[in-house]
Amino acid sequence: MNNIRKTHPLMKIVNSSFIDLPAPSNISSWWNFGSLLGICLIAQILTGLFLAMHYTSDTMTAFSSVTHICRDVNYGWLIRYLHANGASMFFICLFLHVGRGLYYGSYMYLETWNIGVLLLFAVMATAFMGYVLPWGQMSFWGATVITNLLSAIPYIGTNLVEWIWGGFSVDKATLTRFFAFHFILPFIVAALAGVHLLFLHETGSNNPSGLNSDTDKIPFHPYYTIKDILGALIMITALSSLVLFSPDLLGDPDNYIPANPLNTPPHIKPEWYFLFAYAILRSIPNKLGGVLALVLSIAILAIIPLLHTAKQRSMMFRPLSQCLFWILVADLFTLTWIGGQPVEHPFVVIGQLASVIYFMLILLIMPTTSMIENRLLKW
């Protein structure tokens, strides 16, 4: 068995990635989220596959097919809620994974980081299109509002929106193509995740200290396999509790009303994991400006390595940067809260302030603070 593990062409890849992989001896539980994201992706693909067996992507029957899944299909309710809440777990793990990368300077692995940013965009696109499929009120109006943002692009905007819609409004053609894209994108995400791992294993994992760990490596199995299993059990427990006790906690009640193009809901808002970006979009009165801010709120991650002015990689020994990092986290929570509130005083002003603070922290305050820390350490 020992020989086949190291000689068989396929087993050799698995062995060098998950068994004999040299890993730093001091990586904490913050390094668990990569494997949790892999588990989430597999769970989403499997539950999605079973949902697709019963779902119909037609405006007349989409809503009732989801009802049929919940009422008539064996454990259909469980599959549907695992899929919906699995997306929430996916984004919780994603945000924590990105946060870990920012805190410990993992973004210095440029290829791994940039593919991670691409993955984030791909997962967000997948989740957005998936939210449209049940064809409830929030599905329809969310799709209308978000796709309409593309009309802000000069010259080609209107044509682009009508091309995406497949007509002059969100209708049957839109739903069908969104279903097709929602089905294919997770497999593209899986392929990108493979490339993400490939580049990670070229350099090896970072660690909390941010120092080179070549002198102190341990095999991935059994040390980190058992650690990942513990993380997976905790996540599965959390997801099961959510699905079995309050499956609609994170959803919008409006999505239990079939889509009606003649009746606009009082508050159109996306799922909770997009609210921070939605708040940034709404905080700018100009349409094109808002769209640019929305894209930049995520795309800004790609230039984080260029903004790294510190002489140390990790924030572990940089207390000022740590304070700013947690202010950034608090700011993102504030934006998430504002994104779910109506557009009225004082929420508008709070959203604008939080948006300015978000970009100021990343582009100006954190790099400047890192330089101050360098001076304090006489580096």
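All residue numbers here begin at 1 and follow the chain in the order shown.
For all residues, glycine too, the Cβ spot is worked out from N, Cα and C.
Here the original residues are kept at every noted site.
Going by Swiss-Prot, these are the annotated features:
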type	residues	note
VARIANT	A23 to T	In strain: Isolate DAO1Cds98/8/21-1Aomori
BINDING	H83, H182	heme b b562 binding site
BINDING	H97, H196	heme b b566 binding site
VARIANT	T158 to I	In strain: Isolate SO2Kmisc100 and Isolate SO2Kmisc101
BINDING	H201	ubiquinone binding site
VARIANT	A302 to G	In strain: Isolate SO2Kmisc101
VARIANT	I365 to V	In strain: Isolate HA6134, Isolate SO2Kmisc100 and Isolate SO2Kmisc101
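Features as recorded by Swiss-Prot, highlighted on the structure.
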| residue | record | DSSP class |
| --- | --- | --- |
| A23 | variant position | strand |
| H83 | heme b b562 binding site | helix |
| H97 | heme b b566 binding site | helix |
| T158 | variant position | helix |
| H182 | heme b b562 binding site | helix |
| H196 | heme b b566 binding site | helix |
| H201 | ubiquinone binding site | helix |
| A302 | variant position | helix |
| I365 | variant position | helix |
What subset of the binding-site residues H83, H97, H201 lies within 10 angstroms of A302 (variant position) at the C-alpha level?
none
Nearest to H196 (heme b b566 binding site) in three-dimensional space, by Cα, is which of the recorded positions A23, H83, T158, H182, I365?
A23
Distance from H201 (ubiquinone binding site) back to I365 (variant position), taken between C-alpha atoms, in Å:
33
If we count other C-beta atoms within 10 Å, could you say which of the binding-site residues H97, H182, H196, H201 has the fewest?
H201
Separation of alpha carbons, H97 (heme b b566 binding site) and T158 (variant position) (Å):
37
Nearest to H182 (heme b b562 binding site) in three-dimensional space, by Cα, is which of the recorded positions A23, H97, H201?
H97
What residue among the variant positions A23, I365 has the most other CB atoms lying within 10 A of its CB?
A23
Check the Cα-Cα distances from H201 (ubiquinone binding site) to the recorded positions A23, H83, H97 and tell me which is shortest.
A23
Roughly how many angstrom lie between the C-alpha atoms of H97 (heme b b566 binding site) and H83 (heme b b562 binding site)?
20
Nearest-integer angstrom distance between the alpha carbons (Cα) of H83 (heme b b562 binding site) and A23 (variant position):
32
